[in-house]
Amino acid sequence: MDSKESLAPPGRDEVPSSLLGRGRGSVMDLYKTLRGGATVKVSASSPSVAAASQADSKQQRILLDFSKGSASNAQQQQQQQQQQQQQQQQQPQPDLSKAVSLSMGLYMGETETKVMGNDLGYPQQGQLGLSSGETDFRLLEESIANLNRSTSRPENPKSSTPAAGCATPTEKEFPQTHSDPSSEQQNRKSQPGTNGGSVKLYTTDQSTFDILQDLEFSAGSPGKETNESPWRSDLLIDENLLSPLAGEDDPFLLEGDVNEDCKPLILPDTKPKIQDTGDTILSSPSSVALPQVKTEKDDFIELCTPGVIKQEKLGPVYCQASFSGTNIIGNKMSAISVHGVSTSGGQMYHYDMNTASLSQQQDQKPVFNVIPPIPVGSENWNRCQGSGEDNLTSLGAMNFAGRSVFSNGYSSPGMRPDVSSPPSSSSTATGPPPKLCLVCSDEASGCHYGVLTCGSCKVFFKRAVEGQHNYLCAGRNDCIIDKIRRKNCPACRYRKCLQAGMNLEARKTKKKIKGIQQATAGVSQDTSENANKTIVPAALPQLTPTLVSLLEVIEPEVLYAGYDSSVPDSAWRIMTTLNMLGGRQVIAAVKWAKAIPGFRNLHLDDQMTLLQYSWMFLMAFALGWRSYRQASGNLLCFAPDLIINEQRMTLPCMYDQCKHMLFISTELQRLQVSYEEYLCMKTLLLLSSVPKEGLKSQELFDEIRMTYIKELGKAIVKREGNSSQNWQRFYQLTKLLDSMHDVVENLLSYCFQTFLDKSMSIEFPEMLAEIITNQIPKYSNGNIKKLLFHQK
């Protein structure tokens, strides 16, 4: 029997072979055959059995596995075998090598066979090889019968087609089974990808594949179902897939719009899709969506991969959340809300689905697509960054009504403990920034003593002023005062309080002014003629810090001499102790001078020269002040543990020097010099002697000196008030400053003598010895110019 006659029974329409393949033989449409499609006409150029036997060496054998795709009971199997034996005895044996080869999905025209379905990820069954002598199919029938005995009938019967690449049973191997043609045709029309026509390959009594209608297969994925069924009803969608020469275009590339969303393949065990309205699309087992791959006009292919963003190098593109065709700004009911992604500006966004049913799925990923640069892209990007019109909100600020709850259970991203608000919006949300303390930069609690300060600096300033503490900085009077280090150096903190303008009398003055205003208001109500008159205080205290206030802060503390009074006194031991004490006092004087406002602006050489010329002035005047304050000018208080009384003054070489020093304390006692006056006079003594050739910064020096002369006048006015005795007192104080030159000259002459006379064996500290060594030549040459207030 000819192969054409076996494949094309009488009374059936034939389909031209040009629809299936061109040029190189034909391939049987396995998909249509299983669905009852059109008959296939095999051309005469098909390879013969001999050709198939010659290609046996290049092909591998295949094991046909129907155990997971079909099942029947033992009784039906026996009936099938009996019917097959009867048909073989009654009818002559046809040459079905070509038909069987084609029905198994093998292209016998080429040695390289192509098994359909491997590109889609389905399990490959292998390749079929036919030997030249295997024209009898009894072994095949026995293997199929044995496999059918071991299989069981699965539940939920549904019609499906075998996977491409698996061999299909022939007419001799299965009995004929009758079915309803109308229902069968209706089922074919309802399935996507089928022929859907009324043309059948065989008649009812000659149909080879009607047995498939009685077989029940699972419609699920082979890898996901328990039975691992390889039969799929919707594997081959396009009929051109069976022919490699059907068209020039790649059958796997489908047309799609640029802005169309690319949906991933959703299997039965994966999460559902989301519609534009936020509803869940439930995928049925019979309609399993295949992965779609779209082609565009650009030179790249956009693949749909869940949770993966494809980035291109050819142009500026950006990632946009997929909203199923809706605009990211125009449609407020978008499917994805963005919040929780950290950016470089400190803002945080998170990605959540706008569906209440998906809020419980923590691992749900949004679908993204790569959008090529379009004219609207820059506008959307600017809107996402917060620019644009006021009625448009950014992604981070979107709060849709359809989103009932976020994936983490918080109703808004602001309630998340791990989400911090942007720094730029903190000030606008909480109002103006808090006011800071002008001393330590802490948060200010109010205006205290005329300055906006915190409570800690307020208490510190009050205690420092009322306690009359003489703080001394251990550094260079430039310590950093902030919230953390404000307690390290009280001297620098007190100085900064004065620089900020804190004044203890500001609070009292404020109360006085308030009381005066209340009294004025009461008097104005009683007498109408005084209603237009206002009472103004005579002089308001200056709230800005004065130089005298700064001088109070930087005043050095009193040093101890470490003299042992239990040991009998001697002139040598007292003078040696005084020299050691003088060396430490010189060091403190250097620190004090550098802290004087304006002194460090001078040239460094000028600073050293002024200190070398004035060190004895500073020590003698400070000694007179301590003696005046502690002993009323009758004793010399060098240190709290070293006081020169009348008995010690009688020691050899002590009386003449003590007499000059007592003169200073006596004058201070007579004039009743105040502390502010003393500070200004001490600063002027630092600036009382200069070289004859002048200083390198002479103009600045004269300006600084004149400034402190005016400060001395202010201190006098503060002490005496507005009286005619101010100029007289100024004359007396400046006269005392001029007399200091004579006292210091006598003290220096004795100091130089003891320093040069090695027989006296009086020790000098290193720093003091260096100063004396540098100063002796200048005094001997007369290279010193005295700055006097009055002429002799």
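Glycine too: its Cβ is placed from the backbone N, Cα and C atoms.
Met28 to Thr appears in Swiss-Prot as a published mutagenesis result, with the remark: Abolishes expression of B-type isoforms. 1-B.
Under the three-state DSSP scheme, Arg493 (mutagenesis position) falls in the helix class. Recorded in Swiss-Prot as a mutagenesis result, Arg493 to Cys carries the remark: Abolishes transcriptional activity. Does not impair ligand binding.
Under its mutagenesis entries, Swiss-Prot includes Arg493 to Ala with the note: Abolishes transactivation activity. Sequence-distant contacts of Arg493 (mutagenesis position), defined by Cβ-Cβ distance under 8 angstroms and a gap of at least six in the same chain, are Val439, Cys440, Cys457, Phe460, Ile481, Arg486, Lys487.
Arg493 to Lys appears in Swiss-Prot as a mutagenesis experiment; the accompanying note says: Does not change transactivation activity.
The domain 'NR LBD' (539-773) scores a mean pLDDT of 90 in the predicted structure. The annotation domain 'NR LBD' is assigned in Swiss-Prot to 539-773 on the grounds of sequence analysis.
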